[in-house]
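Take a look at the structure set out below.
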Amino acid sequence: MYAAGSRGHSPAFLQPQNGNGHRSPGYVPGKVVPLRPAPPPKNHASAKLTSRSQDAPATFAFSPEEQRTPSESRKRKRHKNTFICFAITSFSFFVALAVILGISSKYAPDENCPDQNPRLRNWDPGQDSAKHIVIKEGDLFRLTSDATVDSIVIQDGGLLVFGDDKDGSKNITLRTRYILIQDGGALHIGAEKCRYRSKATITLYGKSDERESMPIFGKKFIGVEAGGTLELHGAQRTSWTMLARTLHSSGLPFGSYAFEKDFSRGLNVRVIDQDTARVLENEKFDTHEYHNESRRLQEFLRAQEPGRIVAIAVGDSAVKSLLQGTIQMIQDRLGSKLIQGLGYRQAWALVGVIDGGSSSCNESVRNYENHSTGGKALAQGEFYTLDGQKFSVTAYSEWSQGISLSGFRVDIADGVKLHLLDDVSTWEAGDRIVVASTDYSMYQAEELTLLRCPECSRSQVKVKEIPQYLHVGEIIDGIDMRAEVGLLTRNIVIQGEMEDSCYAENHCQFFDYDTFGGHVMIEKNFTSVHLSYVELKHMGQQHMGRYPVHFHLCGDVDSKGGYSQPASVDGLSVHHSFSRCITVHGTSGLLIKDTIGFDTLGHCFFLEDGVEQRNILYHNLGLLTKPGTLLPTDRNSSMCTVMRDGVFGNYVPVPTTDCMAVSTFWIAHPNNHLINNAAAGSQDAGIWYLFHKEPTGESSGLQLLEKPELTPLGIFYNNRVHSNFKAGLFVDKGVKTTNASASDPREYLCLDNSARFRPHQDADPEKPRVAAIIDRLIAFKNNDNGAWVRGGDIIVQNSAFADNGKGLTFASDGSFPSDEGSSQEVTESLFVGESRNYGFQGGQNKYMGTGGIDQKPRTLPRNRTFPIRGFQIYDGPIHLTKSTFKKYVPTPDRYSSAIGFLMKNSWQTTPRNNVSLVKFGPQVSLNVFFGKPGPWFEDCELDGDKNSIFHDIDGSVTGYKDTYVGRMDNYLIRHPNCVNVTKWNAVICSGTYAQVYVQTWNTPNLSMIITRDEYPSHPMVLRGINQRAISPQYQPVVMLEKGYTIHWNGPAPRTTFLYLVNFNKDDWIRVGLCYPANTSFQVTVGFLQRQNGSLSRIEDYEPARSMEELQKKPSERKFYFDSGTGLLFLYLRAHSHRDGHSYCSSQGCERVKIQAATDSKDISNCMAKAYPQYYKKPSAVKRMPAMLTGLCQGCGTHQMVFTSDPHKSYLPVRFQSPGKAEIQRGDPSIISVNGTDFTFRSAGALLLIVDACSVPFRVKEKRMFLSADVSHMEEYFKASIPPRSIVLLSTRGEIKQLNISDSLAVLGLAKPAHLYSKGSVVFLGFSGNFAPSWTKLFTSPDEQGLGVLEQFLPLQMEEYGCSRTGSVHRRDLDLLQQALKVL
């Protein structure tokens, strides 16, 4: 609608009468109003037209004809005008419709797309680094081209949107020092329902030593203040997956090959396996000098099997003695055309295929002149392995500057193909990916670049670079060790612009590169923040608060905080970061999902102050987490000792106890949720739960209603940890919450050992305990601990540990558990000592050695002497049950045991530790080991070492039911019928056992000597816990209903406390304590409440006149002092019940206090006088049981496989393939399917057809082909294998030729296999329109077997064409939904 203005001016547009220029109340930035015409103006029916005659009356006279003629004329004119208007209107309508349809067909507006908001104006600020931009109310900008500015502030309704187009062809880079989004401001790149298609890059530039910092945010940042909106949504892509097939170093299963030598005279020959690219034979034939060498070459070629690849290169000269028969053999079998005319010192190279004819032969010759051939004679052929990997074989020969050179290469051609677990069709050529280490060193992670690969399936990619390390892509020994593969590239990039090297005050003594990157910081009360599928590169600074993504003191960011759309980060790629990945600081309820953190400094996923709760970390990947400088816990050893600004005085930090804790997931409060995450390589720990005594940092002073130490654990489900040095999972410790001072000079926030996790209902210690459930943890290739878990009630279940220095260690406390009555349990779990993941030397792997199982070289967790343990007993009480142990075999250098104990243990070990329903595989040589003096164990003489013990409840460890296992030299627990197991350094005894906790006052460096009356020649000397302390403590394990005497290596203590620990009601022992003859005593007993330190029911012990009186009334409170021997005798008898796992009775800890008065300073050792007077003949209180026979029913975990995709079903398949010698010995051949053995002893081939869509598995057919019938297998393969079937084949004995190569190719191999003269053949294939990554062919040379092979095959996959009757239950998704609900 418009009105006519002055003549010659354009029409002036007017506002519609029903509209206005302001936003509607429901306007949402980024939501676009659909394109449609404005409504017509309202019809004002009440308006009146005034007759012109009323203003200027006039009279005109016409004849009737004249009057009629103008009337008719006007009527015709109106009709004409009506037609013209109609025509124009119609034409305009169709033109407009065509335009609209044309526009719609090109780029249909979408109200979900922020860049299609019709109110936006295109904006091009140009390239001006001095321009300060303020986008304010009324400024609604669409950035359409590259720009460089100084800074951008968006405020008061201002809006900045990155332009996009339908085909994603825009490529917009915005360079700025910072972007500050203030109240009412918004920055949008894409939206959740309209993801950005083009490439958008925000580059944050500037140096740390130029210009002043902005308040709060500093430099090089995107900052979101209260009321600000940041919405970044890139193209949705698979963030990370895992390998589905092992990626070998160099891309080939047997590695690449390279050889070069000068003056290697004659014909140098290599024979290469056409199926695997393995160099089989390496020979040199001096056909220049010797005719016999020519004959030997002829026979050598005659013996080669058809299809073998042969490479030949001349060294120096080869023709003088080259016989015609040999030349003919080369022509006939390799198709050479140049060998016949080869001359003196001519360079010649050939690559051909035996019996492949001239079409498969590539050869080259160069003439020799003046000691040179003027270049290389180069021959090359390209081939494919059975896995479909393309490789090349190269041979070359030349003379250069008078030197003869010849050589060979076998390597990858046209890129390496990766087989992945998930659909990665959204990954594109040019993208960067990272493949995680599957060895001890996190530095074996590799960055690779994707190539175009039209032949790849949806789960395959091809990479440009040659892998340097082995990356496992299999389930090995029942444990998922498949390497994580993460996509680093995103189409929205936020990056820091970096200098070439470190400068200014940026810790250049530790880093030789620039670490002053950009950062994104979000402040409290933001309006909306959602980041998805964004790449953050070169972000973070080695300065506090400057992290790639930092939610800073935001409080509750979910519905509890009033957000209808809770804040989230999803699908981010944070890599090459200079300070952390995602920092959650004083923020609760944040969802962090599908995010990768790679190659970062300091804790990666970082919960900071100990107040962060309800945050959800779902399916995130962190790897290559390196030390940083910010906090003591970030630092490595050198940083720790050098950075001393935060300590008091001249204190030098101790790296192992103050620092060295950098972790991929740093969880500072237990009430957070971790589901489906992978911590795939950190300098110290993968996942670390720590417990703050009080809020720290900027949250200091907040009053938490619930103490973290007492708060129940959030969801922990299906997380994996590997390639970490200190621990995969670490649940223990806290940080120091006080400033450095003279009394404690350590730095604020350094590691602190005072925290104890003891979860209770509502975080109230007076309410019932709540067990922390660690469900489905996979921990492998961690140098020290797979998992170290300290706390109250904790249950580890459905978990797997492999190739760790120590699989799992539970800890509670040194003397008494902090959480009285608590215990720890591991159940339904698998422990593997040395798996078939042999590792790969390199990438900072420090330790190599020989394996105990098969004596093959392998990487080791520590040095060659380090004792490997599966489950490590420490403190207690713990319960190990329903678990399986495999492959713990010592070597001459080291011990390896399924169950072991903490080494150099000065603390207590309770006899209430117990084991039941455990299973040991055939390759377990040491079920348990108690240590011996030597490397790592040192003298093995600390108090905890000597008192190591556990209860074998059902005999599943020892074969003796209801017995206790202790160290062999411990005579406090023995009786005559105990069974010694020398190789365990153990003794197995029946009986009942408890502990006496002895504490003395003012007696530093005093050792206690305790002797059982039955074994006076075998006393136990205890140094005491904290021996240098004023009040040392001792805690021997004792057999009940026996007598003991206690002596000292110095003057007797004046005050001694004896606590009855783990005594049930009426349990007793008699003790005699050594004192000088002139000592007087006051002995009392009471019940100590350890929670508050109160003492109740105090009674005095009365003196007895004789030993006989004392013995007749053992239940009364009496003592007897034998001044002749110096022994004060009394009975320690429990008078109250003990509940559950409580160390003390339900009334408190029964404590006897002895006050001794004497002026003697003599050493109080009464051994010589006490015995033989008080000697007793050794006897058993409880009869030793008979040894069990038969298999342990119900022992071990019922799970055969532990994977990171537990919603999938995997079928364990095991082949036992003996060679000729084993067959002659009578060993059977076996195919085992899910534990069911199919055995055969006749020569031939066994074929099993398994339904790929049935769970549980179903064998459709079992078919045996004897040697005479093997020729019929081809026909069977062609006609009888139904679709959607798994094909399992194993041969036995000599089969000269299997005619099934073509059939195996149809069942999943990339080409027909070479099956001539094989000792054994094992094949796993699939019948269907899909080639799974698990299809494999194994062969061995003639007369050799393949040993034991194990594979785990997925069942009921959609790719197989299975029609599932019901949807797969995803417990992880159920738990995610549960966590998202705010209570």
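Numbers here mean position along the shown chain, with the first residue as 1.
The backbone N, Cα and C atoms fix where each Cβ goes, glycine too.
Keep in mind that this structure shows the original residues, not the substituted ones.
For the domain 'G8' (121-245), residue counts in helix, strand and coil come to 0 helix, 59 strand, 66 coil, using DSSP. What Swiss-Prot records for 121-245 is domain 'G8'.
Quoted from Swiss-Prot, the note on mutagenesis experiment H248 to N is: Slight suppression of hyaluronidase activity. Hyaluronidase activity is abolished; when associated with 303-F. Under the DSSP three-state reduction, H248 (mutagenesis position) is assigned to coil, being neither helix nor strand. The Cβ of H248 (mutagenesis position) has 22 other Cβ atoms within 10 Å, all protein chains considered.
The domain 'GG-type lectin 1' feature in Swiss-Prot is assigned to 255-412; the stated evidence is sequence analysis.
Here the Cβ of R265 (mutagenesis position) has 19 other Cβ atoms within 10 Å, regardless of which shown protein chain they belong to. DSSP assigns R265 (mutagenesis position) to coil in the three-state reduction, outside any helix or strand. In Swiss-Prot, a mutagenesis experiment is listed as R265 to A or C, annotated with the note Strongly decreased hyaluronidase activity.
As a published mutagenesis entry, D273 to N appears in Swiss-Prot alongside the note: Strongly decreased hyaluronidase activity. Annotation note: D273 (mutagenesis position) sits in a coil segment as assigned by DSSP.
Close to D275 (mutagenesis position) in the fold, though at least 6 residues off in sequence, lie T385, L386, A1313, H1314, L1337, each with a CB less than 8 Å from its CB. Quoted from Swiss-Prot, the note on the mutagenesis of D275 to N is: Does not affect hyaluronidase activity.
In the three-state DSSP assignment, the secondary structure recorded for V279 (mutagenesis position) is strand. Experimental mutagenesis at this site is recorded by Swiss-Prot as V279 to I, annotated: Slightly increases of hyaluronidase activity.
One entry in Swiss-Prot concerns the mutagenesis experiment D286 to N. Its note says: Strongly decreased hyaluronidase activity. In the three-state DSSP reading, D286 (mutagenesis position) counts as coil. Within 10 Å of the C-beta atom of D286 (mutagenesis position) sit 21 other C-beta atoms, taking all shown protein chains into account.
In Swiss-Prot, the entry for mutagenesis A303 to F states: Slight suppression of hyaluronidase activity. Hyaluronidase activity is abolished; when associated with 248-N. The structure shown retains the original residue. For A303 (mutagenesis position), the number of other Cβ atoms no farther than 10 Å from its own Cβ, over all displayed protein chains, is 10.
Within 10 Å of the C-beta atom of K337 (mutagenesis position) sit 12 other C-beta atoms, taking all shown protein chains into account. Here Swiss-Prot notes a mutagenesis experiment, K337 to E, with the remark: Does not affect hyaluronidase activity.
DSSP classifies S359 (mutagenesis position) as helix under the three-state reduction. Over all protein chains present, the Cβ of S359 (mutagenesis position) has 9 other Cβ atoms lying within 10 Å. Under its mutagenesis annotations, Swiss-Prot gives S359 to T the following note: Does not affect hyaluronidase activity.
Look at Swiss-Prot and you will find 1208-1366 tagged as domain 'GG-type lectin 2'.
The distance from the Cα of R265 (mutagenesis position) to the Cα of D273 (mutagenesis position) comes to 25 Å. The mutagenesis positions near D273 (mutagenesis position), taking a 10 angstroms Cα-Cα threshold over the set H248, V279, A303, K337, S359, are V279.
On the backbone, the CA of A303 (mutagenesis position) and the CA of S359 (mutagenesis position) stand 21 Å apart.
Packing around D273 (mutagenesis position) is summarised by its Cβ count: 21 other Cβ atoms lie within 10 angstroms of its Cβ, all protein chains included. For the pair V279 (mutagenesis position) and D286 (mutagenesis position), the Cα-Cα distance reads 21 Å. Taking Cα separation as the measure, D286 (mutagenesis position) is nearest to K337 of the mutagenesis positions H248, K337, S359. Cα spacing between H248 (mutagenesis position) and S359 (mutagenesis position): 31 Å, rounded to the nearest whole number. Separating the Cα atoms of K337 (mutagenesis position) and S359 (mutagenesis position) is a whole-number distance of 11 Å.
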